[in-house]
Structure formats: structure tokens, C-alpha cells
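See structure below.
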Amino acid sequence: MMDKHKYRVEIQQMMFVSGEINDPPVETTSLIEDIVRGQVIEILLQSNKTAHLRGSRSILPEDVIFLIRHDKAKVNRLRTYLSWKDLRKNAKDQDASAGVASGTGNPGAGGEDDLKKAGGGEKDEKDGGNMMKVKKSQIKLPWELQFMFNEHPLENNDDNDDMDEDEREANIVTLKRLKMADDRTRNMTKEEYVHWSDCRQASFTFRKNKRFKDWSGISQLTEGKPHDDVIDILGFLTFEIVCSLTETALKIKQREQVLQTQKDKSQQSSQDNTNFEFASSTLHRKKRLFDGPENVINPLKPRHIEEAWRVLQTIDMRHRALTNFKGGRLSSKPIIM
């Protein structure tokens, strides 16, 4: 029987970037992969429903972003990711067109070409200057405030636009992650940092489109062919889901260790403290990247991931409605992380 878990290595790398040790157990990665697959299926089902409400059979990027519209920081990070992706694509297209334009020419008509070059040199320089100006596109969403009015303000082509509150919030989250990454990589050797850089490139979709489509069952869940950017958005969201689960599970494990330490202190307060001092000293020992497995440093276990999943699925009080007159059990669908 073929194993249904196909992303163990990628999940290990994502967990390592998020703060976990290099080799989590198979049960933990399998549970995370099942959770991520369930989230992807839920995203596809809800996006397909939104596309049908628009009267379309294919899923567009706006249908997926609409599901996470309340998380303004994540939406802004996703928009930045898509804009930089579009910028790289446009830069490659312009480089290719510039190469074709410079390589074409008729060698038999040398005099005429020389006259054209001499007369149009200034024009070519202007065209070349325009070629080099590649601006990062802005992803606009149809439910934003500006689309509620018939007339729109003129666009400002300057790059020094003021950031709104959502962009500042997204930048704060990004800076926190960069600070955490800087603290972890500060004392790394060259080989360790190369491994860290490789792990940061882990993805469910990059150069794995066929495997991802078979794994998620896109052809069975959607009628039409999804937009190309939808696969990239799903790759971005899967990375975010794994990082959120890992970071939350690490906080739960740390809180569990603190409670266990306090319990040991209270139990051994009247006894010899030799064993406790040895345990506490080994618990705070610095862990290197390529150290062998030890019994003292425990990896994330499935119970930590399950508790992290429960915490992340808790409905925020701001988005919870009163259910005083419904009675019975309160049914709710999974929350898109």
C-alpha cells in the first residue's frame, strides 16, 4: 500500500525554520501533513463555492484571498509575495524580449542599418531606459473600499507611498520572524547556515505542481482549471500553516516544561536536590544543529500538535455570534489558518 504522506522532508524543513529540532518523529510530521491537507481541501471547497457565486467555474486568486480577508497581516504578506513574483516574471520577459531585439538584424543591409542606428540611437536609449524600469505591481482586491465608489482617485506612480495600518502590521510580523531567524543563525557555522538556507526554500508547490495536485485532489474538487496563481497562493498558505502549528506547539511544549519543572520543585523540596539540579542543568544546555539525539531534549509530539490545532481553531470572540435561541450542539466549519 502506497504511503499517503508525501511531504515529510518538506515539513521537517519548515518545522526546523520555525524553531523545531532537525528530526521530528514521523508521527508528528504525518499529523501535520494530514492537517495541512485538510486545510487545503477546505480552502478549495470554499473557494469553489465563492467562484460559483460569481458565476465562474474556475477559481481565481481573489476567491482564495477572500477566505483569509480578516487576517490583514497575512493578506498583505501574500500580496507582497504575489507582487514580487509578478515583478520577477516581468523582468524575465523583458530580458528575453531585449535579447531578441538585440540579436535580430539583416546583415545584407549594412548601410541602411547603420543609418537607422545613427538616426535612432537616442530612441533606442530611451527604449532601453524604459525597459529597465520594472515596477512592482500592486494586487488590488475587489472588496476593498476604493471599489465601492464609481470614481477612483488618480494613481500615484511614485514608489514612496505611505504605508497603511495593515501594511505596518504585516511588516511587524515579518520583522519578528526575521529577528527570530537572526537569533537562531547568529552562532551557526557555514555548513549549518547553508542547511538553514536550504530549509527556508522548502515548499509544497515549487516545482512540485503535479505531486501537489495529486496529493490535494484539485481535479476532483474543482470543475475548471484553477488559475496559475492559485497554486502559488496555496503553496504560500501551506507554509504559513506549518509555521503556525509549529510555533504554537513549541509554546505549548515550553509551558508544559515550565509546569513540570514547578511540579518537580514542589515534590523534591524536602528531598535531596541533586537529581533536580542535574536535570535542570541539562535542560538548559545549548543544542547544536548537528548534535545527536538526546533523551533530555524532547521533540514535538503529536499531542503538542493536536493542542496547537485546538488553540488555532478557537473562534475569536469578535467573530462569534450569540446562539441563545438555536439550542443543541453548535456546528462550525474548520477555520482557515
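These residue numbers are counts, starting from 1, taken along the chain as shown.
Cβ atoms here come from the backbone N, Cα and C positions, even for glycine.
What Swiss-Prot records for this protein:
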VARIANT   Asn76 to Lys  In strain: CLIB 556 and CLIB 630
VARIANT   Asp93 to Asn  In strain: CLIB 556 and CLIB 630
VARIANT   Gly120 to Ser  In strain: CLIB 413 haplotype Ha2
VARIANT   Val134 to Ile  In strain: R13 haplotype Ha2
VARIANT   Arg318 to Lys  In strain: YIIc12 haplotype Ha2 and YIIc17
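There are 21 other Cβ atoms within 10 Å of the Cβ belonging to Asn76 (variant position). Secondary structure from DSSP puts Asn76 (variant position) in a helix.
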